[in-house]
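For reference, the structure is listed below as structure tokens.
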Amino acid sequence: MRNRRKAVSLLTGLLVTAQLFPTAALAADSSESALNKAPGYQDFPAYYSDSAHADDQVTHPDVVVLEEPWNGYRYWAVYTPNVMRISIYENPSIVASSDGVHWVEPEGLSNPIEPQPPSTRYHNCDADMVYNAEYDAMMAYWNWADDQGGGVGAEVRLRISYDGVHWGVPVTYDEMTRVWSKPTSDAERQVADGEDDFITAIASPDRYDMLSPTIVYDDFRDVFILWANNTGDVGYQNGQANFVEMRYSDDGITWGEPVRVNGFLGLDENGQQLAPWHQDVQYVPDLKEFVCISQCFAGRNPDGSVLHLTTSKDGVNWEQVGTKPLLSPGPDGSWDDFQIYRSSFYYEPGSSAGDGTMRVWYSALQKDTNNKMVADSSGNLTIQAKSEDDRIWRIGYAENSFVEMMRVLLDDPGYTTPALVSGNSLMLSAETTSLPTGDVMKLETSFAPVDTSDQVVKYTSSDPDVATVDEFGTITGVSVGSARIMAETREGLSDDLEIAVVENPYTLIPQSNMTATATSVYGGTTEGPASNVLDGNVRTIWHTNYAPKDELPQSITVSFDQPYTVGRFVYTPRQNGTNGIISEYELYAIHQDGSKDLVASGSDWALDAKDKTVSFAPVEAVGLELKAIAGAGGFGTAAELNVYAYGPIEPAPVYVPVDDRDASLVFTGAWNSDSNGSFYEGTARYTNEIGASVEFTFVGTAIRWYGQNDVNFGAAEVYVDGVLAGEVNVYGPAAAQQLLFEADGLAYGKHTIRIVCVSPVVDFDYFSYVGE
């Protein structure tokens, strides 16, 4: 087990004996505002020089506060300069402070730590930082995006520093294995800090689905946790479709798949739903909760956004605190009068649990500033805004006691911090204790009493070679055997569950063995076609038509390349937004004769991005039809559809064609040659003679005869191994390469097929047989 790290960017171990600002200097009355603002902004330097923009405009602060100074300073901040109209200056920069008020660039540091992108097509933004105590290093993250649609998407990037001056890739980092080995000497406490010396922690094909990453380290579970705002490939105008996801990592470099969190934000004072834009999350041991300040908004974009407070006992399930904002824009003419932006905080413990102080560094914008005189950090109008300064970006400070803050947010003058609730028991349960190999199952974890304060759970497996369990409590069956899944909390509650891993009776049918059709489609490419559900890409979707709108119910059908005995169906909803996620459904098995039977139905699918798995009694089918009875917004969508056969999949038989010109064919009687591009290999034969025949001997298990139908044609008898197997009527509308006869399921061995004309005309194009 690795050494445990001390408090990193949880920012909860700080012991401060005096406020950073005297109470008289803080501008707001706590009876009206949850936080008291300092009268001016703080001076954060910006590296750029631009004749169209005022100097030192900055945003996206993230502040790390340590118990003891690190390389001379207890306060370290990562942030980005920013100006209106262009994003090329929005590159992560570093400052440090001894008091959280006066910020300096450490001697020898050259900002920004990440160079300006080569063109306006790309931009950096949304910085965050965490202290790694085990390695005694700072880890600075930021978001990078290719703003060109159809480009390479986005990345969460990382630079690391041992001294706060040189930021880059540690010399002990192996790029091939993505392993950062712990340095054991001063010579190893070095980084390569060139222009391209960064680590890509996460990459995505979408441009804006990992905005404002905020990272903490959990010393109890020995994991890093990242939350980010998913706005898909849209960004600023994605509106209420935004949502927050979280991931885990053992080392802060390689991250797991994201899981969407629940209830991150609620309603504002006007009853409108809030959507996230930027966030800062920390775990506060004093409260035994994850706490987040979220820059959020009601409406279509973040203009005029505010801060709200939201909390969680486990990091997954959240609850907004009241409906009042934590921080709002100031009065007209103030430096923060337009919009509160990405902000950072720490909770300073008080003399007792819940009696601490909330300290917030917040970025904000001042509006309508073009060519006007604007205030400096002391409040004096000494700065000339420039021609493209539609708004000015600054970073300021606000604070309040935690209790007073909560009294305002909850509109409860008598609020006191509730006492922490000790748990009596932790209980694990699962829908079954028998898990097939390759399958996953989510544990249910409950507490008594239900309001137990400490609900951060560490899961472990007694035998990861049999079954693994991740930080979300999701078990994966690895191999046949038995494993005990254990759960525990910081305060010592625990439980375990024995899981038997058995052979998996289901086999995934490859999507390449299926085709998809739908009763309604929108005419887009990444949003619309039924084929999108079989492309292996959850970011492309089938969508019912909405221009004009086709009312539900509507269906999407997957057809198989051969009959399968199927017993499981998986519906993967769209991953960005909820519009069209199916909530009520019917599932039909389609048989070879075209009939269909209902095999499953339901009306309780959640409007989230999680897979919906349906198991049903095994049935032989040539396809499955998913009928959307109800869906969000009255539409139907699907990102992916997958079907599982019950039992092993027999490979599709391989048919070998035998053309009419093949020397192994034996023709008797009069046969005429015919040429046409619609025939197999361009040729066929036909006979007008009753009794004329064609014969073929093969070794295999199945045989097919292909030829023409025509309104002037008659009939033939087909013999297999000398026994009449059927009479075939070839009369019908003219059509080439028609399957006229099929015999399958033959015992493997030598067989002979013979076609005899009994009523002219009879056509022969080719045989096709299954050999070895």
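Cβ coordinates are placed from backbone N, Cα and C, and glycine is handled just like the others.
Ser87 (substrate binding site): 18 other CB atoms within 10 A of its CB, across all protein chains. The DSSP secondary structure for Ser87 (substrate binding site) is coil. According to Swiss-Prot, the feature substrate binding site maps to Ser87, His123, Tyr236, an assignment based on experimental evidence.
As annotated by Swiss-Prot, divalent metal cation binding site applies to Asp126, His278. Counting only same-chain residues six or more apart in sequence, the Cβ atoms lying under 8 angstroms from the Cβ of Asp126 (mutagenesis position) belong to His60, Thr80, Trp142, Asn143, Leu211, Ser212, Pro213, His278, Arg342. The secondary structure of Asp126 (mutagenesis position), as reduced to three states from DSSP, is extended strand.
Feature annotation from Swiss-Prot assigns domain 'F5/8 type C' to 494-605.
Applying an 8 A CB threshold to same-chain residues 6+ apart, the list for Glu90 (mutagenesis position) reads Thr59, His60, Thr80, Pro81, Asn82, His123, Asn124, Cys125. Mutagenesis annotation in Swiss-Prot: Glu90 to Ala or Leu, described as Loss of deacetylase activity; the structure shown retains the original residue.
Around the Cβ of Cys125 (mutagenesis position), the number of neighbouring Cβ atoms within 10 Å comes to 21. A mutagenesis experiment is reported in Swiss-Prot for this position, Cys125 to Ala or Ser, and the note states: 5-fold reduction in deacetylase rate.
Listed in Swiss-Prot is the mutagenesis experiment Asp126 to Asn, annotated as follows: Dramatic reduction in deacetylase rate.
In Swiss-Prot, the entry for mutagenesis His278 to Ala or Phe states: Very dramatic reduction in deacetylase rate. The structure shown retains the original residue. According to its DSSP assignment, His278 (mutagenesis position) is in a strand.
Listed in sequence order, Thr59, His60, His278, Gln295, Ser305, Tyr362, Ser363, Ala364, Leu365, Trp393 are the same-chain residues six or more apart from Tyr341 (mutagenesis position) with CB atoms under 8 A from its CB. Record note (Swiss-Prot) on the mutagenesis of Tyr341 to Phe: 3000-fold reduction in deacetylase rate.
DSSP assigns Tyr341 (mutagenesis position) to a strand. Fewest other C-beta atoms within 10 Å: among the recorded positions His123, His278, that description fits His123.
Around Tyr236 (substrate binding site), the same-chain residues six or more apart in sequence whose CB sits under 8 Å from its CB are Asn301, Pro302, listed in sequence order. The binding residues for substrate are recorded as Ser87, His123, Tyr236; their greatest pairwise CA distance is 14 Å.
Taking DSSP states H, G and I as helix and E and B as strand, the domain 'F5/8 type C' (494-605) has 8 helix, 60 strand, 44 coil.
Taken as a whole, the domain 'F5/8 type C' (494-605) shows an average pLDDT of 94 in this prediction. In sequence order, Glu90, Cys125, Ala145, Asp147, Gly235 are the same-chain residues whose CB sits within 8 A of the CB centroid of Ser87, His123, Tyr236, the residues recorded for substrate being left out.
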